[in-house]
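In what follows, a single structure is set out as structure tokens and then discussed.
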Amino acid sequence: MDLPGNDFDSNDFDAVDLWGADGAEGWTADPIIGVGSAATPDTGPDLDNAHGQAETDTEQEIALFTVTNPPRTVSVSTLMDGRIDHVELSARVAWMSESQLASEILVIADLARQKAQSAQYAFILDRMSQQVDADEHRVALLRKTVGETWGLPSPEEAAAAEAEVFATRYSDDCPAPDDESDPW
């Protein structure tokens with residue numbers, strides 16, 4: 001009787017074998033760098049220093065878009081695609097209820113997302129405008145297309161949304177932050 005075997009028992013996967021004969025990892029897959037040998041990054045004393053500099057350069061290239069509420073209790077930073085990178089809270093949020101804090105974080109995060117996506121809109125529009133030689137009619141069509149096709153807010157729309165939220169959500173009688181004791 002001929003029983004079906006396990007597909008992994010054959011040598012069909014030798015081309016994607018990431019481990020050497022001794023079982024040690026032979027290759028690494030880095031989403032930024034790609035696939036490379038695991039032995040190459042740490043060979044030589046100068047490469048450690050160069051690797052650290054490359055990480056620093058990469059970190060500096062990441063654009064963050066931050067929105068802080070007027071009372072300066074919540075600050076949200078997002079990446080260009082609108083994903084939240086981090087949220088900073090002032091010590092004064094201890095006086096807020098959980099639902100108030102959650103609501104505040106969501107409102108500020110949405111404004112930060114719009115701000116970041118408006119930068120994405122401006123970047124795409126700038127690159128595409130270069131392709132049409134800055135012809136005003138074509139740029140106007142591009143502006144409409146970028147906004148409608150990708151659903152990205154323009155910088156003007158993002159600024160208007162922030163101004164509207166700040167005007168309606170926060171009154172002028174909100175207490176001014178104490179700059180000496182405030183960590184922000």
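Each residue, glycine too, has its Cβ placed from N, Cα and C.
If you check Swiss-Prot, you get these features:
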MUTAGEN   W19 to R  Absence of EspD secretion
MUTAGEN   W27 to R  Absence of EspD secretion
MUTAGEN   P31 to A  Decreased EspD secretion and small reduction in cellular EspA levels
MUTAGEN   R138 to A  Absence of EsxA secretion. Decreases EspD stability
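Proximity of R138 (mutagenesis position) to non-local residues of its own chain (separation of 6 or more, Cβ distance below 8 Å) is seen for S129, V132, given in sequence order. Annotation note: R138 (mutagenesis position) sits in a helical segment as assigned by DSSP.
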